[in-house]
Amino acid sequence: MPEGKIIKALSGFYYVLDESEDSDKVIQCRGRGIFRKNKITPLVGDYVVYQAENDKEGYLMEIKERTNELIRPPICNVDQAVLVFSAVQPSFSTALLDRFLVLVEANDIQPIICITKMDLIEDQDTEDTIQAYAEDYRNIGYDVYLTSSKDQDSLADIIPHFQDKTTVFAGQSGVGKSSLLNAISPELGLRTNEISEHLGRGKHTTRHVELIHTSGGLVADTPGFSSLEFTDIEEEELGYTFPDIREKSSSCKFRGCLHLKEPKCAVKQAVEDGELKQYRYDHYVEFMTEIKDRKPRY
């Protein structure tokens, strides 16, 4: 039976991109009753086996094992996430970026940081601050790009990342995710709204999750991570989602060190020595407190 990937889910129909070589055929499929019975919901991003009824319609027969699964947005088998943050309007926030990075890392998704609206910076201090932060994150090992959707050349280095990958765009509302995607692939024609001056953040303009062909891969312009809570991350797992902390933690005296009040902690020493940025450690402590204070689930 043929195989494919769900690229859109709408009103009980699943649109499957046929995975045959050089095929761009999309089949409209319904799920089998067995999925409902077993409480399995097909998701955008699922690799599936389907049975074709004709050239345009069919039935989902099997859902392959997922490498990861996001709840909000409901999508799975994501290879990478482009985290879009604006330099200004709204202001750049390392705390919010680190929160997104933790959630992405926890799902084994490769993050790419994109700071947009560089053309809207009006003073040198802000420019210098953004450049310094970009260098900090590059030193951790992240790909960081400074862009403007009006400057096509600033986007050129991002485009090769999309080849043969399933990519999610995420980030603060109002930072220009749709504008950025439209600049990369003008044929998408995604809706963009002006930023809401009153709220200081943009209105969500994306209605549903859909994987769209662009630059040799599949890209989802999602409503973003509408939930930024650490509901599935445990205390001992948090450090692994900070690559810079993870690297230093191997030198801690005690196994299971949470880098809070433990003696001979290599992470705290690295902060003191300037090898680990204070703001990164502060965010780690803030997130750890949040996880510790989380109400138990039964």
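We count from 1, first residue shown onward.
Glycine is treated like the rest: Cβ placed from N, Cα and C.
Note that the coordinates shown come from a computational prediction; the quantities given were computed from them, not determined experimentally.
Residue environment of V175 (GTP binding site) contains 27 other Cβ atoms, counted within 10 Å of its Cβ in all protein chains. Per Swiss-Prot, GTP binding site is recorded for T116, K117, M118, D119, G171, Q172, S173, G174, V175, G176, K177, S178, S179.
DSSP classifies H259 (Zn(2+) binding site) as coil under the three-state reduction. In sequence order, G239, I245, S249, C252, C265, V267, K268, Y281, Y284 are the residues near H259 (Zn(2+) binding site), counting only same-chain partners six or more apart with C-beta under 8 A. As annotated by Swiss-Prot, Zn(2+) binding site applies to C252, C257, H259, C265.
Residues or ranges marked as domain 'CP-type G' in Swiss-Prot (evidence: sequence analysis): 67-228. Looking only at the domain 'CP-type G' (67-228), the predicted model's pLDDT averages out at 82.
The annotation that Swiss-Prot gives for the mutagenesis experiment T166 to A reads: Loss of most phosphorylation by PrkC, GTPase activity less stimulated by 70S ribosomes than wild-type, decreased association with 30S ribosomal subunit in vitro. Grows slowly, cells have abnormal morphology. Annotation for T166 (mutagenesis position): same-chain Cβ neighbours under 8 Å, separated by at least 6 residues, are G45, N77, V78, D79, Q80, L211, G217, L218, V219, A220. Under DSSP, T166 (mutagenesis position) is assigned to a strand (E or B) in the three-state scheme.
As a published mutagenesis entry, T166 to D appears in Swiss-Prot alongside the note: Higher endogenous GTPase activity, GTPase more stimulated by 70S ribosomes than wild-type, increased association with 30S ribosomal subunit in vitro, wild-type behavior in vivo.
The number of other CB atoms found within 10 A of the CB of K177 (mutagenesis position), across every protein chain shown, is 29. Among the sequence features in Swiss-Prot, the mutagenesis site K177 to A is noted as follows: Grows slowly, cells have abnormal morphology.
One mutagenesis experiment catalogued in Swiss-Prot, S178 to A, is accompanied by this note: No GTPase activity. Wild-type phosphorylation by PrkC in vitro. In the three-state DSSP classification, S178 (mutagenesis position) falls within a helix.
Under the heading of mutagenesis, Swiss-Prot lists T192 to A and annotates it as follows: Loss of phosphorylation by PrkC, but PrkC autophosphorylation greatly decreased in vitro.
One entry in Swiss-Prot concerns the mutagenesis experiment S196 to A. Its note says: Wild-type phosphorylation by PrkC in vitro.
Quoted from Swiss-Prot, the note on mutagenesis experiment T206 to A is: Wild-type phosphorylation by PrkC in vitro.
Where Swiss-Prot documents T222 to A as a mutagenesis experiment, the accompanying text is: Wild-type phosphorylation by PrkC in vitro.
Annotation of the published mutagenesis S226 to A in Swiss-Prot: Loss of phosphorylation by PrkC, but PrkC autophosphorylation considerably decreased in vitro; the original residue is retained in the structure shown.
The separation of C257 (Zn(2+) binding site) from S179 (GTP binding site), Cα to Cα, is 43 Å.
Here the Cα atom of C257 (Zn(2+) binding site) is found 37 Å from that of T116 (GTP binding site). In the structure as shown, the Cβ atom of C265 (Zn(2+) binding site) sits within 10 Å of 20 other Cβ atoms.
You'll find the Cα of K177 (mutagenesis position) roughly 9 Å from the Cα of T116 (GTP binding site). Counting every protein chain shown, the number of other Cβ atoms lying within 10 Å of the Cβ of C252 (Zn(2+) binding site) is 20.
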